[in-house]
Amino acid sequence: MDDQRDLISNHEQLPILGNRPREPERCSRGALYTGVSVLVALLLAGQATTAYFLYQQQGRLDKLTITSQNLQLESLRMKLPKSAKPVSQMRMATPLLMRPMSMDNMLLGPVKNVTKYGNMTQDHVMHLLTRSGPLEYPQLKGTFPENLKHLKNSMDGVNWKIFESWMKQWLLFEMSKNSLEEKKPTEAPPKVLTKCQEEVSHIPAVYPGAFRPKCDENGNYLPLQCHGSTGYCWCVFPNGTEVPHTKSRGRHNCSEPLDMEDLSSGLGVTRQELGQVTL
């Protein structure tokens, strides 16, 4: 009986003894899972932090790149020659032409000379050519030999040779026109009236309500024209065309030089039209 009890008690104690070694194994697995989870969380947090800092640094690098490009463009703009005005500046100044000139502005200062440049076809061509290459068309105000010498000094060798060849051809052409026959005396041609003189000749000296232009001693239009009946005065081009935005009852001064950045180009067209012709 004692032996059976010992066997039964031993048999009942064996499962309990067999279960005890499994508890440390479960604890070690739980700790391993916890450690792996914490490590993964730390790695993800590190990756997120790194991405955030890289995003901030990328924004700063973009700003530095834009600033560097702006500085380079500004440096190039400062190195460009300032003889020719950019077309963009002329277009930005164009809206000033659309604003009517008030009487206060007319009385504050004299109107600058917009009659220095005509509005004929040759004036348009000259203005456009000087804009594209102002150094190729110098100011020639001396005598004919002085102007030729100045041209030779200002032009390069190739262009001067071309110009010299053209002068030779022109000289031969002029020499070939000379005739050995005696020239018959020709009658003096009748005096041709200028446009201003012809217009004045059709209007009596005293004619109320009619506009009678004023001419100088050479028959050209005076820069300042006035209508006595209305009291308005305005500036005109050499061909008598009215300069835009100069008609008022204020004081005028049409003899001062015109600044190219002022109201108009001096050619009877707006700066916007000149920009369109250039493009």
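First residue shown is number 1, and so on along the chain.
Positions of Cβ are set from backbone N, Cα and C atoms, glycine also.
This is the original sequence, none of the listed changes applied.
Taken from Swiss-Prot, the feature domain 'Thyroglobulin type-1' applies to 193-254. Per-class residue totals from DSSP over the domain 'Thyroglobulin type-1' (193-254), listed helix then strand then coil: 7 helix, 13 strand, 42 coil.
Where Swiss-Prot documents SER265 to Ala as a mutagenesis experiment, the accompanying text is: No addition of glycosaminoglycan; no effect on the synthesis of the protein.
In the predicted model, the domain 'Thyroglobulin type-1' (193-254) has a mean pLDDT of 85.
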